[in-house]
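Working notes, structure below.
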Amino acid sequence: MFAFSKGPAGSSTYDRVAQKFQDGYEKMRAAIEMDELTKHAGSIQEKLRTAELYKEARSLLKEANEFNIMDIPETRRSEIRDKRQNMMKLEKSAQDRLIAICNEVDPNVKQSRSATVGPSRPASAARVTPRPTRATAPEKKNAAKAKENDENRHVCSRGDRCGAHHQPVTKKSDTVHPEPPVQASNRKMETVKRVKVDKASLPMHQNPVNRAALLNGVDKVIGERLLDEVLDNTGVRMDDVAGCHSAKAALEEAVILPALNPNLFKGLRQPVKGILLFGPPGNGKTLLAKAVAGESKQMFFNISASSLTSKWVGDSEKTIRGLFQIARNAQPSIIFIDEIDSILCERSEKDAEVSRRMKTEFLVQFDGATSSADDRILVIGATNRPHELDDAVLRRFPKRIMLNLPDEEARKELITKTLKKHNMMDGLISSDIRYIASNTSGFSNSDLVALCKEAAMVPIREIDRSKLSMTDGEKIRKIRASDFDTALRTIRPSTSQKIMSKLSDFSRSFGC
């Protein structure tokens, strides 16, 4: 039972939130009790009533979580934060169980993908097949089934995406109880079997793939967490990235061209399986990855150190095996690892056992005995410290491309695109852009964006504060070249000569 201490006088927001929390918990408990009673022999009507209770509980819990923490008295904020986390777990459990019940009473129910409920992992509760009942005649049986389906569609069409995920589930668990976060699974991995997935259905966010096929040979808990790392269409295209021409060409050869005619890219023409993007911070490495995700028709995994590491012994290796197995099941696919040096730095005797095993597992899965020459998996790594990577890691990235600081032409292009994107080019001419680009030598892409933002603030600072609230945005004067001179007094290059010297040395020795 969740108990709230009584709030101080006047803390109306706290009282309202506490009451909503309590109501949601009570409704959730009632739903679970009815679920327990009807899970084996309950009628369709009873199951639909259980679904209604889960919907009501989820609605109350969702309302309870819609508040501003700053409206809560400071002495109660810690308490509310703890209860908020618990209630979010309950809301997730209610949604999962609601999906399972809708699948039980009518597995064929379909629901619009524009429902208000966001995507979630498959229901952890089991699908219980309703027991067959006798009917005096086939006509009566069919009529009863049609009536049940109509009632089920009525329940499942009022805001919850009951049929959004049609994942096969097992018959081991019966109902969902409020539970703590999932801990490391110690179950052995299933025997790995290659599954051919219809490539026309990829990527998953554009046309749903059979999740059971993707998760074949993968621990379910780990697999569902990895599928959450699939990067949706970002809206970024290669043309949006200024400069970086060599990196664009390499990515086009490895990703886009083979998709147009795979038969041409076999044997010696087979695309590389590893591309390392390195360079000073803020020069478009991650943006290029987003552009690849936006233009390719492949499943794109956006992986960071936190996605692979775990405090539980053995979990990191399981996660890496699961990542590459899902990528094989869905190939062609792309794995992007940002700040790859944080997990694959040079191995040494000082490494912890967990770290050493994780690095070894990654290298084996990337290009080892378990990999195949026919695998169409591209691994893209991004780092600004390539000299710290292990030699075995570098060997697996035959394309090592440096994204250098933008030259004057690239700076002109980036400044122009940034200002046009925000409709702020009216007060500037081409000679102004050339002047700004010529005075920003050593600036990275992110430095130039920061410079544009600072210049855009100069006209705002000229407005009297007493008139600021009544000023129309369209009446603010246009940005001038002199505003960039003012901005240059505060915005400086963020890349030091020491960093550039190290990166240049690495590029001469190992770069393409």
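For all residues, glycine too, the Cβ spot is worked out from N, Cα and C.
Database features (Swiss-Prot):
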- ARG237 to Ala: Does not abolish microtubule severing. Disperse cytoplasmic localization (MUTAGEN)
- LYS266 to Ala: Does not abolish microtubule severing. Disperse cytoplasmic localization (MUTAGEN)
- GLY279, PRO280, PRO281, GLY282, ASN283, GLY284, LYS285, THR286: ATP binding site (BINDING)
- LYS285 to Arg: Abolishes ATP-binding and enzymatic activity. Abolishes microtubule severing. Forms homohexamers (MUTAGEN)
- LYS297 to Ala: Does not abolish microtubule severing. Disperse cytoplasmic localization (MUTAGEN)
- TRP312 to Ala, Glu or Lys: Abolishes microtubule severing. Abolishes microtubule localization; in association with A-318 (MUTAGEN)
- LYS318 to Ala: Increases enzymatic activity. Forms homohexamers. Localizes to microtubules, but microtubule severing is abolished. Abolishes microtubule localization; in association with A-312, A-321 or A-357. Does not abolish microtubule localization; in association with A-347 or A-356 (MUTAGEN)
- ARG321 to Ala: Abolishes microtubule severing. Disperse cytoplasmic localization. Abolishes microtubule localization; in association with A-318 (MUTAGEN)
- GLU339 to Gln: Abolishes enzymatic activity. Abrogates microtubule severing, promotes homohexamerization and promotes association with microtubules (MUTAGEN)
- ARG356 to Ala: Abolishes microtubule severing. Disperse cytoplasmic localization. Does not abolish microtubule localization; in association with A-318 (MUTAGEN)
- LYS498 to Pro: Abolishes microtubule severing; in association with P-502 (MUTAGEN)
- LYS502 to Pro: Abolishes microtubule severing; in association with P-498 (MUTAGEN)
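The ATP site, placed at the center of the C-beta atoms of GLY279, PRO280, PRO281, GLY282, ASN283, GLY284, LYS285, THR286, has further neighbours from the same chain whose C-beta lies within 8 angstroms: ALA382, ASN384, LEU403, SER444, ASN445, SER446.
For the pair LYS498 (mutagenesis position) and GLY279 (ATP binding site), the Cα-Cα distance reads 13 Å. It is LYS285 that, of the mutagenesis positions LYS285, LYS297, LYS318, LYS498, LYS502, has its Cβ surrounded by the most other Cβ atoms within 10 Å. Local packing around the mutagenesis positions ARG321, ARG356 was summarised as the count of other Cβ atoms within 10 Å of each Cβ; on this measure the leading residue is ARG321. Considering only the recorded positions PRO281, GLY284, LYS297, GLU339, the residue whose Cα is spatially closest to the Cα of LYS318 (mutagenesis position) is GLU339. Each of the binding-site residues PRO280, PRO281, GLY282, GLY284 was scored by other CB atoms within 10 A of its CB, and the lowest score goes to PRO281. LYS297 (mutagenesis position) and LYS502 (mutagenesis position) have their C-alpha atoms 36 Å apart, to the nearest angstrom.
LYS266 (mutagenesis position) sits 34 Å from PRO280 (ATP binding site), taking the C-alpha atoms as the reference points. Spatially close to THR286 (ATP binding site) yet at least six residues away along the chain are ASP338, ALA382, judged by Cβ distances under 8 angstroms. Looking only at the binding-site residues GLY279, PRO281, ASN283, GLY284, the one with its C-alpha closest to LYS502 (mutagenesis position) is GLY279.
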